[in-house]
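> Mutagenesis annotation in Swiss-Prot: LEU13 to Ile, described as Very few gas vesicles, still interacts with GvpL; the structure shown retains the original residue. The mutagenesis experiment MET19 to Glu is recorded by Swiss-Prot, whose note states: Makes no gas vesicles, decreased interaction with GvpL. Among the mutagenesis entries in Swiss-Prot is LYS23 to Ala, noted as: Unstable gas vesicles that do not float, still interacts with GvpL. The annotation that Swiss-Prot gives for the mutagenesis experiment GLY24 to Ala or Ser reads: Makes no gas vesicles, decreased interaction with GvpL. Experimental mutagenesis at this site is recorded by Swiss-Prot as GLU39 to Ala, annotated: Very few gas vesicles, still interacts with GvpL. Among the mutagenesis entries in Swiss-Prot is ARG46 to Ala, noted as: Unstable gas vesicles that do not float, still interacts with GvpL. Looking at Swiss-Prot, the entry for mutagenesis of GLU69 to Ala says: Cylindrical gas vesicles, still interacts with GvpL.
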Amino acid sequence: MSDPKPTRSQGDLAEMLEMLLDKGVVVNADIAVSVGDTELLGIELRAAIASFETAAEYGLEFPTGTDMERVESAANISPDQSDPASETQSETESTNPLSDDSTPTASTSAEETK
């Protein structure tokens, strides 16, 4: 009898990771721990996973200290395209497939912050 062989190659994982970072994905998770009818613990998780280049294209928020010039040059976008204050809410909603109503993004307009 022959030894079992893996059905997946390492290339599959690399390709999947490349696609995930290239396209991006939003993770929404609601976790509740209950005993009977009493909820003891509730966790709401909202996360966007994407490469810096993809996140810059869609206007997602970056951590403090991120070298924005490097991100903008890697994503081939101009600084005014990545500035969230320069976008309107309608432009953001129509061009941002990574976000939904419950997912926070950096693309807030000046009208939203007032």
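Our numbering is plain: 1 for the first residue shown, then up by one each step along the chain.
Note: Cβ is positioned from N, Cα and C throughout, glycine not excepted.
Modelled residues match the original; the substitutions are not represented.
Help me see these features in their spatial surroundings.
Secondary structure at LEU13 (mutagenesis position), taken from DSSP and collapsed to helix, strand or coil, is helix.
MET19 (mutagenesis position) carries a helical DSSP state (H, G or I). Here the Cβ of MET19 (mutagenesis position) has 11 other Cβ atoms within 10 Å, regardless of which shown protein chain they belong to.
Within the same chain, residues at least six positions away from LYS23 (mutagenesis position) with a Cβ under 8 Å of its Cβ are ALA50, THR54.
DSSP assigns GLY24 (mutagenesis position) to coil in the three-state reduction, placing it in neither a helix nor a strand.
Other C-beta atoms found within 10 angstroms of the C-beta of GLU39 (mutagenesis position) number 10, with every protein chain shown included.
In three-state terms derived from DSSP, ARG46 (mutagenesis position) belongs to an extended strand segment.
GLU69 (mutagenesis position) counts 9 other C-beta atoms within 10 Å of its own C-beta, drawing on all protein chains shown.
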> Rank the mutagenesis positions LEU13, GLY24, ARG46 by the number of other Cβ atoms within 10 Å of each Cβ and report the first-ranked residue.
GLY24
> Using Cα coordinates, what distance in whole Å links GLY24 (mutagenesis position) and ARG46 (mutagenesis position)?
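Distance (Cα to Cα, whole Å): 14 Å.
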> Expressed to the nearest Å, what is the distance separating GLU39 (mutagenesis position) and GLU69 (mutagenesis position) at their Cα atoms?
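A Cα-Cα distance of 46 Å.
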> Using Cα coordinates, what distance in whole Å links LEU13 (mutagenesis position) and MET19 (mutagenesis position)?
10
> What is the separation, in Å, between the Cα atoms of MET19 (mutagenesis position) and GLU69 (mutagenesis position)?
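That separation, Cα to Cα, works out to 24 Å.
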